[in-house]
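Among the sequence features in Swiss-Prot, the mutagenesis site GLY77 to Asp is noted as follows: In isv1; Unable to mediate iron ions sequestration into vacuoles in the yeast ccc1 mutant. Feature annotation from Swiss-Prot assigns Fe cation 1 binding site to GLU103, GLU106, GLU114, GLU117, GLU154. If you look up Swiss-Prot, you'll see GLU103, GLU114, GLU117, MET150 marked as Fe cation 2 binding site, on the strength of similarity to another entry. According to Swiss-Prot, the feature Fe cation 3 binding site maps to GLU106, GLU114, GLU117, an assignment based on similarity to another entry.
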Amino acid sequence: MSSEEDKITRISIEPEKQTLLDHHTEKHFTAGEIVRDIIIGVSDGLTVPFALAAGLSGANASSSIVLTAGIAEVAAGAISMGLGGYLAAKSEEDHYAREMKREQEEIVAVPETEAAEVAEILAQYGIEPHEYSPVVNALRKNPQAWLDFMMRFELGLEKPDPKRALQSAFTIAIAYVLGGFIPLLPYMLIPHAMDAVVASVVITLFALFIFGYAKGHFTGSKPLRSAFETAFIGAIASAAAFCLAKVVQH
């Protein structure tokens, strides 16, 4: 909650109730966007270099070639994914600013219509006309609060964090790099690619399983199901790349 919103809340809430709020702490998970970026980065970082390494191993490439190509892919993938996260966040910012300007103009141009929309929104929550009329009138006296209300409850938009774009870019890129080096580790230690690919499969599938379990835990889905699904997708991708390389080679 921003300082401005906190000020509004403290002014409008009775002292006794404000005291209760000040001494009450709710344990909610509030890092959803960061977790989403980590999931995107790690899942792609584990899967894409894993499939590439398996495909090159299937084509009988040496460990040094697989490692070189893998590192190049991790670097390019991290930049690409990070840039994608940055552009997506900037698009959200632009969309919010555009909709806020439009809503602000409507509040000035057609205030009666906008007030009717406030009443309609409140009525959807089972609030009677005699109960929501004071709320509508109070919002009309405070244009900024009125605008915030319409943005949240009519359009369902939350104001983006201005730091979100860079945060998303770096989080996704770093997560991609961390995930991408796991399937490449065996190629750093084992000179024969066909031996390295076996170790890579074991290590990466285990990492995918652990990652899938953690993803399920944080997203609220069934952890074991998420773990098996994530590992299965990685196995399919690497097997397809390996088999395709063998087919092309022959």
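Heads up, the Cβ atoms here are built off N, Cα and C, so glycines get one too.
DSSP assigns GLU117 (Fe cation 1 binding site) to a helix in the three-state reduction. Other residues of the chain with a Cβ within 8 Å of the Cβ centroid of GLU103, GLU114, GLU117, MET150, the Fe cation 2 site, are GLU106, ILE107, VAL118, TRP146, LEU147, PHE149, GLU154. The two recorded residues, GLU103 (Fe cation 1 binding site) and MET150 (Fe cation 2 binding site), show a Cα separation of 8 Å. On the backbone, the CA of GLU106 (Fe cation 1 binding site) and the CA of MET150 (Fe cation 2 binding site) stand 11 Å apart. Comparing the binding-site residues GLU106, GLU114 by how many other C-beta atoms lie within 10 angstroms of each C-beta, the top residue is GLU114. Here GLY77 (mutagenesis position) is positioned 38 angstrom away from GLU154 (Fe cation 1 binding site), judged by their C-alpha atoms.
Among the binding-site residues listed (GLU114, GLU117, MET150), MET150 has its Cα nearest to the Cα of GLY77 (mutagenesis position).
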